[in-house]
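Feature annotations, reproduced from Swiss-Prot:
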MUTAGEN   Ser108 to Phe  In snc2-7; reversion of the snc2-1D mutation leading to the suppression of constitutive defense responses and subsequent reduced resistance to H.arabidopsidis NOCO2
MUTAGEN   Pro137 to Ser  In snc2-6; reversion of the snc2-1D mutation leading to the suppression of constitutive defense responses and subsequent reduced resistance to H.arabidopsidis NOCO2
MUTAGEN   Gly204 to Arg  In snc2-2; reversion of the snc2-1D mutation leading to the suppression of constitutive defense responses and subsequent reduced resistance to H.arabidopsidis NOCO2
MUTAGEN   Pro277 to Ser  In snc2-4; reversion of the snc2-1D mutation leading to the suppression of constitutive defense responses and subsequent reduced resistance to H.arabidopsidis NOCO2
MUTAGEN   Pro402 to Leu  In snc2-3; reversion of the snc2-1D mutation leading to the suppression of constitutive defense responses and subsequent reduced resistance to H.arabidopsidis NOCO2
MUTAGEN   Gly412 to Arg  In snc2-1D; constitutive activation of defense responses leading to enhanced resistance against H.arabidopsidis NOCO2. Dwarf morphology and constitutive defense responses in snc2-1D npr1-1 double mutant, thus suppressing the npr1-1 susceptible phenotype
Amino acid sequence: MKPPSLPLLLLLLHLSATISAAPSLSPTPSPTTSPIPPHKPSSSSSPLDPKQLKALESLNIPTVKDPCNHRPTTKSTSSSVVTCDTSSPFRLVTSISFTNCSTDLSISTTALRALSPSLTSLSFLNCPSLSPPPRLPDSLHSFTAVSSFLRRRNGLSGVFLARLVNLTDLTVSSVPVSTSGLFVILGNMHEIVSLTISHANLSGNIPKSFHSNLTFIDLSDNLLKGSIPTSITLLSNLKSLNLSKNTISGDIPDSIGDLISLKNLSLSSNKLSGPIPDSISSIPELTHLDLSGNQLNGTIPRFISKMKYLTHLNLANNAFHGVLPFNASFIKNLEVFKIGGNSDLCYNHSVLSSKMKLGIAQCDKHGLPLSPPPQKEDSNSDYDYGNEDDTSEKKKEEHHGPNKVVLGVAIGLSSLVFLIIFMILLAKWCG
């Protein structure tokens with residue numbers, strides 16, 4: 001009997017081509033991770049001061065091993081980090097940071113007295129059930145309290161904080177502060193450099209004067225009222241000013257331009273009115289400008305597009321009018337740009353594309369909005385080139401998806417046709 005060489009050969013060739021055309025799945029290599037070197041305690045010839053060692057024990061800080069080299073293994077459990085100096089004959093504690101404090105922790109005056117005067121930094125993070133001690137050491141240069149001391153309704157008092165006259169860094173956030181005014185706290189802090197009192201129910205007016213050493217001020221999310229004092233512009237070293245989420249009113253002072261070291265200016269969610277002062281153009285390295293959620297009016301000044309270091313610009317939800325004076329290249333260079341919620345503001349369609357989704361209407365030939373834009377800025381109206389690219393890529397994937405399905409069906413049908421032809425030829429040959 002003569003074998004069916006031709007049909008069989010055709011079938012084998014076709015099946016071989018089909019298999020080779022199918023996508024191959026190579027085994028995924030197992031991920032490799034470089035081993036993390038174990039923490040090596042720093043060697044020191046001096047033991048820790050016995051009185052301070054006893055003080056750490058009373059604060060529930062482990063002392064079986066050297067507490068100065070102890071580091072917590074997880075972030076979810078109660079932990080403490082102690083830093084010591086290298087003095088002799090005994091080392092001394094310089095810094096303690098408590099995180100997720102246990103409910104049985106108590107900060108005694110006796111322990112703090114033993115740790116003073118070497119203790120210069122004290123931090124409490126997420127210690128809501130903790131009660132503040134009657135007094136903190138005068139030696140402190142840095143004090144931090146975040147989401148802590150919430151057992152009392154009043155949290156921390158202004159007098160309690162005002163005693164820390166040697167502070168250079170004060171951070172109080174999500175902790176109520178009861179005081180008749182910010183000046184009570186800052187009056188004698190002549191060395192203060194960084195000041196944060198945010199989300200603290202702080203009320204009253206902004207002080208008319210600040211200490212000249214300040215480089216960072218964050219008084220956001222409080223109940224501060226009144227106007228921005230012109231004297232704040234005497235802070236020539238100030239790099240960041242955040243007064244957002246208060247009830248501050250009045251104009252932005254023209255002298256704001258005297259803050260020549262400023263990089264971040266956040267005045268959002270207040271009751272500020274008037275135009276954007278031209279003096280802001282005198283701040284050479286401003287990178288973050290947020291004036292959203294106010295009652296600012298007038299036209300948006302052209303000088304903003306000349307600020308070469310600007311990366312974040314939010315002017316949303318104000319009362320600006322006229323034609324937006326920015327071109328596409330300026331907007332593309334910004335990481336964040338929000339302009340919606342200005343019903344009388346519009347853009348020139350010959351300069352900017354509608355695809356940019358700015359949240360404002362297109363201008364007519366008279367420079368007026370063609371249609372009413374959204375009343376409030378929507379988070380989806382941010383101009384983001386990255387999102388636009390992602391969308392186009394998804395469209396490409398959706399476009400190419402059906403082609404792969406059609407190709408698979410065609411290969412399957414052709415295989416079936418060859419099989420039928422082979423069976424017919426085989427039947428004829430056998431017959």
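Using N, Cα and C of the backbone, Cβ positions are placed for all residues, glycine too.
Known features from Swiss-Prot, placed on the structure.
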residue	record	DSSP class
Ser108	mutagenesis position	coil
Pro137	mutagenesis position	coil
Gly204	mutagenesis position	strand
Pro277	mutagenesis position	coil
Gly412	mutagenesis position	helix
Nearest of the mutagenesis positions (Ser108, Pro137, Gly204, Gly412) to Pro277 (mutagenesis position), judged by Cα-Cα distance
Gly204
Can you give me the Cα-Cα distance between Gly204 (mutagenesis position) and Pro137 (mutagenesis position) in Å, rounded to a whole number?
28
Between Ser108 (mutagenesis position) and Gly412 (mutagenesis position), what is the CA-CA distance rounded to a whole number of Å?
80
Rounded to an integer, what is the Cα-Cα distance in Å between Pro137 (mutagenesis position) and Gly412 (mutagenesis position)?
81
Given the mutagenesis positions Pro137, Gly204, Gly412, which one's Cβ is surrounded by the fewest other Cβ atoms within 10 Å?
Gly412
Pro277 (mutagenesis position), Cβ-centred 10 Å count of other Cβ atoms over all protein chains shown, is 16
When a 10 Å sphere is centred on the Cβ of Ser108 (mutagenesis position), how many other Cβ atoms does it contain?
13
